[in-house]
Each structure stands twice: as structure tokens, then as C-alpha cells.
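Take a look at the structure set out below.
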Amino acid sequence: MAAPRPSPAISVSVSAPAFYAPQKKFGPVVAPKPKVNPFRPGDSEPPPAPGAQRAQMGRVGEIPPPPPEDFPLPPPPLAGDGDDAEGALGGAFPPPPPPIEESFPPAPLEEEIFPSPPPPPEEEGGPEAPIPPPPQPREKVSSIDLEIDSLSSLLDDMTKNDPFKARVSSGYVPPPVATPFSSKSSTKPAAGGTAPLPPWKSPSSSQPLPQVPAPAQSQTQFHVQPQPQPKPQVQLHVQSQTQPVSLANTQPRGPPASSPAPAPKFSPVTPKFTPVASKFSPGAPGGSGSQPNQKLGHPEALSAGTGSPQPPSFTYAQQREKPRVQEKQHPVPPPAQNQNQVRSPGAPGPLTLKEVEELEQLTQQLMQDMEHPQRQNVAVNELCGRCHQPLARAQPAVRALGQLFHIACFTCHQCAQQLQGQQFYSLEGAPYCEGCYTDTLEKCNTCGEPITDRMLRATGKAYHPHCFTCVVCARPLEGTSFIVDQANRPHCVPDYHKQYAPRCSVCSEPIMPEPGRDETVRVVALDKNFHMKCYKCEDCGKPLSIEADDNGCFPLDGHVLCRKCHTARAQT
């Protein structure tokens, strides 16, 4: 690796809200665009520029590889030569973030510029002492837009992530420090050509940040101190073939300077709600600049590769500081009862005058109601159905037969038994118990049991439907014709005729109605009963007519004869 050329004289200025101090104008130089996006996987790594340094990205707790030994360590650049100085920052940059929209305060005047910081002390002694790296030359004019955009995006994100809308006070000026940038995973050659210590041999990261006063030296030294827990850094290439330029955070695009001016210096933006040092504050010699990053403990450092180039340290730190903004503890709101002064009813505490008056009125009203109870106005339908006395609302009552009764009044009409919760029968509008109601029922003439269901009444007597049958054949007579005998017993028609019908004097059979007819037709002659079919002449058997004509009956000596036979017998 070729030795870097001497960097131009740079002075550091400190301003309250600004990140960079204004410098004199220089001629504009077109910067080459980055060819590789270090954050995009798969892009090849650009070749390092002469005099460039490399920062390796690793994981927390991972031992970084030792620095390459195949290149000699160059001596530190000399001050005053700003024409051909090679920057230690790589030329590969990620796409710039969108420009910030909010305005920044004006840049400080040149009278407020502080003298440049002194160079870091060189390594003396054993390998345990920290080795200061060679100074990093300023970036050429082509990277000014990228740095301004990165700082603008950084400030915008910090403002949006602040829950309390923290702003840096305009009167606050942080003390100057020695190194605006700090590299963690790789080292730079020292002035004496001695390699720096590896990260595992670096001093403890818990040391405070030393503040070094700015001596009267015309160049800014960028120190690198390895830490036990390396943070991912970026490779930046800055070529000093052109004149150095300065950045002013008050404008999106800084004008080119015309003459060398003091180098810019970071102003740490410290939120008012956290005392932790900002990620973007410059570190001190000896690796103390990386301690704020270790305190923040960003988890994104674990996922970064160890060999891929990264964007500038301040941009990369902003991307990892977003999820870990330290928030201020929200004050606990006072309880609701403290905010509302109205006391809830029943809560302990002194009573107001209005509450005391209301309590006295309620007490007097209660005493009056107890001394003079009012009679309840009972409606007409709330009278007892038997005693016709009013029913109190709190008194239990029985609703039956469409009326209300006192429990003592709802009893059987015959035996005075209480009927509450029991089965009762209504007879002529009066309640009866089951026993008394059964006694009032008619009994069957056949079986002698009370008729509780259907009743059949015949010949002036009551019967169960299944008990009203023929006394001869026991066939039910419900719905059919029946005949009663002299003893008032029911008979079916066939059985009655068989038993009580007159018999024919010819065939000696009972004279019964013909099938399908209810009437019985018989012929009576000579005090004898005849069927219609049996009414004939005894001698010739000729059917006789019931009419008094020549075809009628001409009796003779007790015989039924026709006229011809009658004449014949009479002549003999």
C-alpha cells in the first residue's frame, strides 16, 4: 500500500446546532459516482485507492482477523500539502438519503473557529499501549453532497425518533475532541510505522472519553483504537487531489471553498432525555470514541459481515440507533379521584353543607312516614273473592277462578279445607276439594260408582256409557234402539221380541219386525195372532186378505176359512 500524501491544514470549529463549520470557497470538482453499494449483497468490493484505509465489519464478541502484513505501513502524512493528499475514506458510498426538509440554524462565523486539535500521541512502549493511526485526509469535493445528505438524514431521523421532541440548545457547545471519526475493526499505520494492537489486546472500553485541548497544529488526526467488541465501520476513500472543502449543515449543497479553511468537526447532538454520549460524537485517542457505540448495544452489529465495505460511520450509526433510542420514563398520571374533586358517595371525608342539609331532610321525612303511615289505596280488583277485604301488596294471595283470595279464605265450599297447592274443582263458581266434589256427582244405576266423566241418562237414571247394556245379551245400547220391560230393564230389540213378543198361532214363532224395519205387523183374528204370511185358509191354504171383502176371512166354528170353504162346510 502506498503511503498517503500529506493532507492539507484543517482546523476544527465547534458550533451549537451545526455539525460542520463553514470553510472558504474552493473550485467545484465533479466527483465520481460510487460503483458499488456496500449494503447490497452480491456487489463486488472496489479496489482500494492508494493511501486508503479499510474498516472491517464484524459481530459483537467476534475476534477480528489480524491486519494484513503483506503491505508495509506508510509514515504519517506531512502537514501543509493539500494538493495530492489521499483520503482514508473509500470512494464507495451507498445511495444518499433524501435531503432533509427542515431548516438548520445559520452557520457560525469564522471568528468562532477554534484552533485545530493536536495530533494523537504515538505509540511508545510495549504492545499493550494504544497506537495512534495516521491522519485521514479530507474527502475530495465530490463527496460533499453525500456527506451533507447523510448528516441531514441523520438529524431528521434523530428528530423523528425523539419522543419528547428534543432539540439541542442553541447555547450549548460541546467540548472539542480529538477524532471526529473512529474505526474499530482495522488499524492505520502510525507515524513510526508500528502496527497497532489487535482488538483483543486493547484497553478496557469502560474508560471515560478524554478531552484533549486543541494545539496549534495545522492538520487533523483520525485515530483508530481497537475495542474488545468491534463495531462495523465503513471504507471511505477520499482523494486530496483537489482543494479541501468544508460542509455547512445549514444548506443542502455546500458552495465550493476558495481557500483552505479549518476542518469541520462534529458537534454531538445529545438528547435532553438521555445522558449517554451520542453515537455521532467524535472519539478520543485510545479507542474511547467507540465506547458510546458499545454502551448503546445495537443488535444490528451482529448481522453485519466482516469484510464488506459499509457507508460512512455516522450514517451507519444512525441506522442502528433508530430502534434503540433511550426514552424518558413517562410520569405516572395522578389517579382519577385526585383530578376530579367530586367525592363519590359513601367515601370517607367531611360532608359539605349541602350534603348535611339533604341528610337532615331525608331523616325528617323518614320519621314522618313512620309516625303517620299512609293507607294503601287498593283497587277494586285487589279485593279478596270471599271476604271482600283488601289485599296488601306484601301479603301472599291465591289467584283462582279469575279472582284473588287470601290463603285462609281459599277453602273448600263444603268441608272448609284449605285448597292452596291442591287440586280443586269448580262447581257453580265455588271451589270444592276432590272428595266433596265426588260426593256431589251422580252414581251409575248399574255399578253404583259416581260418574266423573261421561254420563248416559235413560229411563230417568244415570249410567256410565259402558254400563248401559242389554240385560239379556249384555250388548252396549249406547247409540242404538232399546226396549225396556215391565221391570224397567233395558233390552235390545231382538232379545225383547224373543222374550216378550206374541207368537203366531200357526208357526208358534214370535211376531217380530221385518229386517230393516222397526214396526211389527201382525194379524189378529179369532183372538189369535198370525204372521202376515201365516194368515191363510185352513182348508185350502189361500192367503186371506185383511180387508172385509170376498177374499177376506170367513170364520166357522173357530176356523179361519175363505168364503168357498166356508160355504162347503156349512152345506155338509
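Including glycine, each Cβ sits where the backbone N, Cα and C put it.
Heads up, this one's the original sequence, none of the swaps are in it.
Record features, source Swiss-Prot:
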- F71 to A: Reduced interaction with ENAH and VASP (MUTAGEN)
- F93 to A: Reduced interaction with ENAH and VASP (MUTAGEN)
- F104 to A: Greatly reduced interaction with ENAH and VASP; when associated with A-71 or with A-71 and A-93 (MUTAGEN)
- F114 to A: No targeting to focal adhesions and reduced actin-rich structures; when associated with A-71; A-93 and A-104 (MUTAGEN)
- 384-443: domain 'LIM zinc-binding 1' (DOMAIN)
- 444-503: domain 'LIM zinc-binding 2' (DOMAIN)
- 504-570: domain 'LIM zinc-binding 3' (DOMAIN)
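Here the domain 'LIM zinc-binding 2' (444-503) is broken down by DSSP into helix, strand and coil counts: 8 helix, 16 strand, 36 coil.
As a summary of secondary structure, the domain 'LIM zinc-binding 3' (504-570) carries 8 helix, 11 strand, 48 coil according to DSSP. Summarising model confidence by region, the domain 'LIM zinc-binding 1' (384-443) averages a pLDDT of 86.
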